[in-house]
Structures are given as structure tokens and as C-alpha cells.
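Q: Per Swiss-Prot, the feature domain 'CSD' maps to 39-112. Among the mutagenesis results in Swiss-Prot, GLY42 to Ser has the note: Erroneous subcellular location. No positive effect on terminal myogenic differentiation. The residue drawn here is the original one. Looking at Swiss-Prot, you'll find the mutagenesis MET81 to Ile noted as follows: Erroneous subcellular location; when associated with Q-85. No positive effect on terminal myogenic differentiation; when associated with Q-85. In Swiss-Prot, a published mutagenesis experiment is listed as ARG85 to Gln, annotated Erroneous subcellular location; when associated with I-81. No positive effect on terminal myogenic differentiation; when associated with I-81. Record note (Swiss-Prot), mutagenesis GLY119 to Arg: Erroneous subcellular location; when associated with S-124. No positive effect on terminal myogenic differentiation; when associated with S-124. The unchanged residue is displayed. As a published mutagenesis entry, PRO124 to Ser appears in Swiss-Prot alongside the note: Erroneous subcellular location; when associated with R-119. No positive effect on terminal myogenic differentiation; when associated with R-119. Under its mutagenesis annotations, Swiss-Prot gives CYS142 to Ser the following note: No effect on subcellular location; when associated with 44-C--F-47. Normal terminal myogenic differentiation; when associated with 44-C--F-47.
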Amino acid sequence: MGSVSNQQFAGGCAKAAEKAPEEAPPDAARAADEPQLLHGAGICKWFNVRMGFGFLSMTARAGVALDPPVDVFVHQSKLHMEGFRSLKEGEAVEFTFKKSAKGLESIRVTGPGGVFCIGSERRPKGKNMQKRRSKGDRCYNCGGLDHHAKECKLPPQPKKCHFCQSINHMVASCPLKAQQGPSSQGKPAYFREEEEEIHSPALLPEAQN
């Protein structure tokens with residue numbers, strides 16, 4: 001009995017020894033799951049400064065020229081540069097990238113030889129409210145430049161000339177406006193709407209008294 005058990009134990013050890021080399025080391029299995037980084041070079045095809053992303057036109061991969069070029073996605077967070085990160089259209093770049101379910105995505109983007117990217121001279125534009133106020137619009141209720149009458153926090157103010165802010169006359173008889181002539185007639189429609197709201201009895205209940 002003992003000799004049979006020893007033989008079975010020895011046989012089991014031999015089979016285990018045969019199976020052991022088939023199992024891959026943990027590090028090798030992990031490396032196989034990670035995406036392989038590839039090297040490319042080319043130019044910036046286009047880049048949206050406001051959204052912070054664009055596409056590279058890869059003209060060479062691992063030193064081998066590509067014809068036609070291949071598009072590679074780029075996000076501003078991957079750009080090697082200081083300050084505001086962006087790319088200029090046609091700017092020469094070198095980069096590492098990977099293959100993903102969405103396509104080719106850049107991992108790190110630099111200028112030729114690993115230098116900083118040049119970037120675009122463009123900067124994101126301000127909000128529409130800032131652009132609107134930069135044209136010299138003012139509140140027709142209090143005369144403030146930082147808001148419109150619809151946004152004014154003050155109660156309805158006494159009627160006054162909306163051109164020179166004088167309370168001695170209305171805009172129709174303003175001498176300063178008359179001196180400017182027809183140039184003052186090109187007032188946008190929303191200016192007239194706000195004037196009508198300021199003059200309306202709903203906003204000026206004291207006018208009914």
C-alpha cells in the first residue's frame with residue numbers, strides 16, 4: 001500500500017511540474033493587457049482652441065513615411081508646453097499614441113526633438129454678455145454700463161433723456177442728439193424695446209397719478 005501511495009504522489013508532482021511552465025508570469029500578463037505605445041510624427045491638422053481638442057495628421061510612423069497621412073486625436077492635456085495649451089494649424093509635432101476603440105489617440109505631443117509645442121495665438125472668446133457690453137450698451141433706467149434696463153436692480157427712475165441722461169428734456173428733443181444727425185437713427189431694435197418698457201405705466205406706476 002505504501003509503495004502505491006508513494007508512486008501516486010510522485011506522479012502527481014511530475015504532472016504539476018509539467019504544467020508550471022505553461023503559466024505566464026503576472027508581469028508579462030499585465031504588460032500584454034496594456035496598450036502598446038507607438039511613435040509618430042506629423043503636423044497639426046486642426047485644433048479647436050475653445051474646446052481644447054483636435055487632430056494630428058501623422059505623416060510618419062516609427063520613422064516610416066505614411067501615404068496618405070493618418071489622423072490621430074489630440075487633447076490639450078497631452079501637449080508638452082507651458083501656459084495655455086493649444087496647437088497651431090500646420091505646426092510640426094512628434095508624439096506617442098495608442099490604439100483604442102475610438103481610433104488612434106495621442107499620449108504625449110511635443111515639438112520636433114521633444115521641445116515645447118508652439119501653440120496657437122488664438123484664445124477662447126468671452127461670453128456673449130461680455131461681447132454685448134463691449135459695444136457701449138447702457139442701462140436706460142440708471143445709466144449704468146454694466147447691465148441693461150431689464151437687469152437693473154434699482155426701482156424705476158424719473159424720466160430723463162436716454163441719450164445724455166438729462167432730466168430737463170426727453171430724447172426726442174435732445175440737442176446733443178440733434179447735432180449728430182442721422183447717425184443716431186441706427187439704434188438696434190432691443191434699445192427701443194427697453195426704452196418702451198421704461199416709459200410704460202407698468203414700470204412707472206407714479207406716472208398714472
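The first residue you see is number 1, and the count goes up from there.
Each residue, glycine too, has its Cβ placed from N, Cα and C.
Structural setting of the listed features?
A: DSSP places the residues of the domain 'CSD' (39-112) in helix, strand and coil in these numbers: 4 helix, 49 strand, 21 coil.
Taking a C-beta cut-off of under 8 angstroms and a sequence separation of 6 or more, MET81 (mutagenesis position) has the following same-chain neighbours: PHE116, CYS117, ILE118, GLY119.
For ARG85 (mutagenesis position), the count of additional Cβ atoms within 10 Å of its Cβ stands at 19 [all protein chains shown].
The Cβ of GLY119 (mutagenesis position) has 21 other Cβ atoms within 10 Å, all protein chains considered.
For PRO124 (mutagenesis position), the number of other Cβ atoms no farther than 10 Å from its own Cβ, over all displayed protein chains, is 11. DSSP assigns PRO124 (mutagenesis position) to coil in the three-state reduction, outside any helix or strand.
If you take the C-beta of CYS142 (mutagenesis position) and look for same-chain residues 6 or more apart in sequence within under 8 angstroms, you find CYS152, LEU154, GLN157.
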Q: To see if you understand the setup: which same-chain residues, six or more apart in sequence, place their Cβ under 8 Å from that of GLY42 (mutagenesis position)?
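A: When sequence neighbours closer than 6 are ignored, GLY42 (mutagenesis position) has LEU56, SER57, MET58, THR59, ALA60, PRO69, VAL72, ALA92, VAL93 within Cβ distance under 8 Å.
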Q: Can you give me the Cα-Cα distance between PRO124 (mutagenesis position) and ARG85 (mutagenesis position) in Å, rounded to a whole number?
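A: About 11 Å separates the two Cα atoms.
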